[in-house]
Amino acid sequence: MLGMKPLGFIGNGLTSALVDNGSIVWLTFPRFDSPSVFGKLLDDNAGEFSIRPVEDKFKVSQSYLVPNVLSTTFKSSNGKAEIVDLMPIGEKAIIRKVRTEIPLSFKIIPMFNYGLYRPIIRRKDDGIQFLNPVSRECLSLLSDVPTDEIKPPGTTLYLVYSSDCAYGPLDKGKQLENDLENSFNLTIDYWKDKIRSNDEVWRTSVGVLLGLIYSPSGSSIAAATTSLPEAVGDSRNWDYRFVWVRDSSMISEALLYSGYVVEARRILNFMLALVNFTAKPLLHPLYAVDGSDPPPEIEIPWLSGYMNSRPVRVGNAAASQIQLDIEGFLVDAIYKYYKYTSDRVFVEENWDKIKYIGDWVSKNWMLKDAGMWEDRGDPKHYTHSKVMMWVALDRIEKIMNVKIHEKDEIKEWVMRNCVKDGSFVRSSDSNDVDANLLTLPLYDFIDVKDPIFLKTLKRIEDELYVDGFVKRYSQDFMGEAKHPFALATIWLARVYIRLGRKERAMELLDKVLKPSGTLYLIGEHIDVENMEYTGNYPQAFVHAQLLLALKEVKGLST
């Protein structure tokens, strides 16, 4: 099984893959939340597509030519080789262009349904078909390599998914080869034109956010993977291949301020389309990429898990929770979009939905919920959730130029029930602090220099700060929180920026990036001892907050 090291990420708005030094170890077809066809990331026997030198001694490195176009380079005493991996725009496919001076071995072992089914293999003159034995779907590999060895000067491998094996590409002959070369070059041009910057960190973060957008609907998933553990060997393994309202709101904001107004608006449109008038405006905290209800959470018993971290889960039971902060995140993102673009038509088209959110929050703000961290224990009056309900009403006041009295009631309740010994606490029945309290000044609930917040900040620094990183909390319903959280650490950096401590903020951002190596892809948690990421990867809302922090550290407002 793989060690905890940075993996290359590529995506194309339909699905995504992770590449480990020439081996595709995670790939789902036909979309992000589909079962894997290459799943070595979660089990050695769950399928992979690997290319590596025949000889044993070589050096390997990975880098991005442009975002979502990954180069893997092998160097040995006998020469060098390069694999360029990308997912062509608009296709459920992957192209691997190989240029080499040395012999390379390649191995392709797809396994359908998370490693459960071995394919039926059909060899044809111009490639191989891999058929799912329990359905009509198949993978087709177009290749002019007749064996499992790639000889100099190299070749181009094209792997494409078909929902029905009757419509595979193996009968298109030479015409497809010309189209394939064109698709490869145009995909590179697409990302080069789409993301223009000399800042590699910024460029990679934008590439991750755009690569994780499901282009048919405009929705944005939280991460490319499922069940990468928060701590190796632990059971905190969740499926993040869904559209969280909270995460998507952050992503919309980050894309907006990075110049991607259309993509930001599409994310907002996707979420607004889910608002209903019958009950809670957003019934679920998360949705499938097409807007349907997320599937039930189940465990996959035949997979050993990442480094034997069981169970492997697909689906996410948090979908059934009540989370009261999400409407606040959405309305805040809508307000920022409106303020940035002056797009009054957008607001007017969604006026009834925005107003309903305000009405519902005004009537239901005293409910308990599972909180931002999706605690699976008893619901509580979480401070952060109450604050985000205040945010919802505050932003609606600004958008609609009205006064909502319940906003003041929420703030009074929070200050009366969620402040203890001069500090904000995690919930009304707790004396502990929580890293999400760092967001209170970020969302203008309280001034960053207010004595109550400064005491809260001091407690977070004393109680949750670990070797330059910030834990979310000390413990939850599953016990102790083992590793710091990348998102919380960036929040702390954003607070320091507001306090004028920019050098300290930059130190924190540099530390968050340190485990990413040269790829600048960031995970969810940081294993401080090994200086490696844990949890699902790459993590979209971390990259979103990083983009906001980088903008703020340069003195630009968000």
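In case you wondered, yes, glycine gets a Cβ from its N, Cα and C as well.
Listed in Swiss-Prot as a mutagenesis experiment, Glu374 to Gln is described as follows: Less than 1% of wild-type activity. There are 20 other Cβ atoms within 10 Å of the Cβ belonging to Glu374 (mutagenesis position).
In the three-state DSSP scheme, Gly523 (mutagenesis position) falls into the coil class. In this view, Gly523 (mutagenesis position) is surrounded by 26 other Cβ atoms within 10 Å of its Cβ, with every protein chain counted. Quoted from Swiss-Prot for the published mutagenesis Gly523 to Ser: No change of activity.
Spatially close to Glu524 (mutagenesis position) yet at least six residues away along the chain are Ala223, Leu228, Glu230, Phe485, Ala486, Leu487, Tyr533, Thr534, Gly535, Asn536, Tyr537, Gln539, Val542, judged by Cβ distances under 8 angstroms. According to Swiss-Prot, the experimentally introduced change Glu524 to Gln is described as follows: Less than 1% of wild-type activity.
The number of other CB atoms found within 10 A of the CB of His525 (mutagenesis position), across every protein chain shown, is 29. In Swiss-Prot, a published mutagenesis experiment is listed as His525 to Glu, annotated 15% of wild-type activity.
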Residue pair Gly523 (mutagenesis position), Glu374 (mutagenesis position) - Cα distance, angstrom, rounded: 19
Inter-residue Cα distance where the pair is Glu374 (mutagenesis position) and His525 (mutagenesis position), in Å: 16
Three-state secondary structure, which DSSP defines for Glu374 (mutagenesis position): coil
